[in-house]
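Peer 1: Swiss-Prot feature annotations, pasted as is:
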- N21 to S: Reduces catalytic activity 4-fold (MUTAGEN)
- Y120 to L: Reduces catalytic activity 2-fold (MUTAGEN)
- H124 to N: Loss of catalytic activity (MUTAGEN)
- D226: S-adenosyl-L-methionine binding site (BINDING)
- T264 to H: Loss of catalytic activity (MUTAGEN)
Amino acid sequence: MENESSESRNRARLAIMELANMISVPMSLNAAVRLGIADAIWNGGANSPLSAAEILPRLHLPSHTTIGGDPENLQRILRMLTSYGVFSEHLVGSIERKYSLTDVGKTLVTDSGGLSYAAYVLQHHQEALMRAWPLVHTAVVEPETEPYVKANGEAAYAQYGKSEEMNGLMQKAMSGVSVPFMKAILDGYDGFKSVDILVDVGGSAGDCLRMILQQFPNVREGINFDLPEVVAKAPNIPGVTHVGGDMFQSVPSADAIFMKWVLTTWTDEECKQIMKNCYNALPVGGKLIACEPVLPKETDESHRTRALLEGDIFVMTIYRTKGKHRTEEEFIELGLSAGFPTFRPFYIDYFYTILEFQK
């Protein structure tokens with residue numbers, strides 16, 4: 001029998017209690033976003049520490065709220081998220097607690113363009129998505145059907161297409177994540193310097209091409225390639241041509257092809273087909289520049305590894321049971337199978353990696 005008073009058993013029991021109660025973390029984060037806590041603290045003035053009672057009047061409370069909210073319960077949420085590095089706690093005297101934003105908390109502050117990571121948090125915790133999580137085990141038992149489909153009767157992207165609210169939140173969430181990521185890679189990656197014509201496969205409204213062309217004026221023409229119904233709604237962008245089509249059939253020709261967050265939701269065989277079509281569209285020496293999450297070879301307890309593996313389970317649960325985050329070795333194999341002899345990774349962002357495949 002184990003000695004239950006030993007240090008190792010005490011730590012084990014504590015760890016499993018934390019894991020069992022882990023749902024408190026995303027749900028409290030979701031609550032913080034719904035209430036607008038980050039904006040309330042930031043707009044209070046230079047991120048000055050505020051107490052729960054001082055934050056409360058600044059929150060997004062429903063108009064029918066009669067008591068003005070509960071500062072004690074707000075403080076409970078603030079304390080819990082402080083333990084995860086979202087807020088900093090400042091003790092005033094022996095009783096009062098005040099809170100400011102950490103760098104993590106600042107990602108939830110709405111910027112001048114109306115964007116932040118807040119929409120990403122909300123998008124991940126919509127009611128339809130939450131219904132899928134109790135069914136994660138079915139991805140092992142019945143991998144042919146996604147837990148999301150089992151819970152909602154149809155695929156996530158099908159529902160996004162039918163619901164303006166879900167689609168709008170999805171687009172805002174992706175923009176909130178994409179813009180800072182694109183700024184980071186455009187500052188740290190020079191692979192677009194020699195490109196004359198660039199295709200963005202799955203480029204949606206063309207926002208990434210807009211940013212690339214602004215940073216690299218040598219790119220004479222950008223081709224935003226996506227489904228016909230998607231590019232039909234895309235705005236006019238100087239230097240960008242919107243082209244509708246199917247990446248599983250063919251891809252427009254160019255010096256280089258850019259692809260962001262596309263491969264992770266497709267199976268290995270589907271990825272091979274997409275990448276083969278990209279290979280066929282490139283000249284010798286041309287590049288496929290893909291931006292995807294890359295799993296580490298070995299599993300550890302770092303924030304990066306956990307974030308990537310959590311994202312992998314999200315893909316499995318919500319989008320495709322056999323879509324997945326991949327290791328560098330798996331991407332090399334996909335590239336070789338599509339004909340690309342040369343592969344180079346660029347680890348500029350901690351979550352998304354630039355993967356350069358050269359023909």
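Each residue, glycine too, has its Cβ placed from N, Cα and C.
Nope, none of those substitutions made it into this model, it's the original residues.
On this model, are these features tucked inside or out on the surface, and what's nearby?
Peer 2: Neighbour count (other Cβ atoms within 10 Å of the Cβ, all protein chains): 9 for N21 (mutagenesis position).
Y120 (mutagenesis position) carries a helical DSSP state (H, G or I).
Within 10 Å of the C-beta of H124 (mutagenesis position) there are 16 other C-beta atoms, taking all protein chains into account.
According to its DSSP assignment, D226 (S-adenosyl-L-methionine binding site) is in a strand. For D226 (S-adenosyl-L-methionine binding site), the same-chain residues lying six or more positions away in sequence with a CB closer than 8 A to its CB are V201, G202, G203, S204, A234, H242, G244.
T264 (mutagenesis position) falls within a helical segment according to DSSP.
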Peer 1: Using DSSP, would you call N21 (mutagenesis position) helix, strand or coil?
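Peer 2: Its secondary structure by DSSP: coil.
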Peer 1: Please work out the number of neighbouring Cβ atoms within 10 Å of the Cβ of T264 (mutagenesis position), leaving out its own Cβ.
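Peer 2: Step by step: centre on the Cβ of T264 (mutagenesis position), count other Cβ atoms within 10 Å, giving 21.
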Peer 1: If you draw a 10 Å sphere around the Cβ of Y120 (mutagenesis position), how many other Cβ atoms fall inside it, taking every protein chain shown into account?
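Peer 2: I count 22 other Cβ atoms within 10 Å of it.
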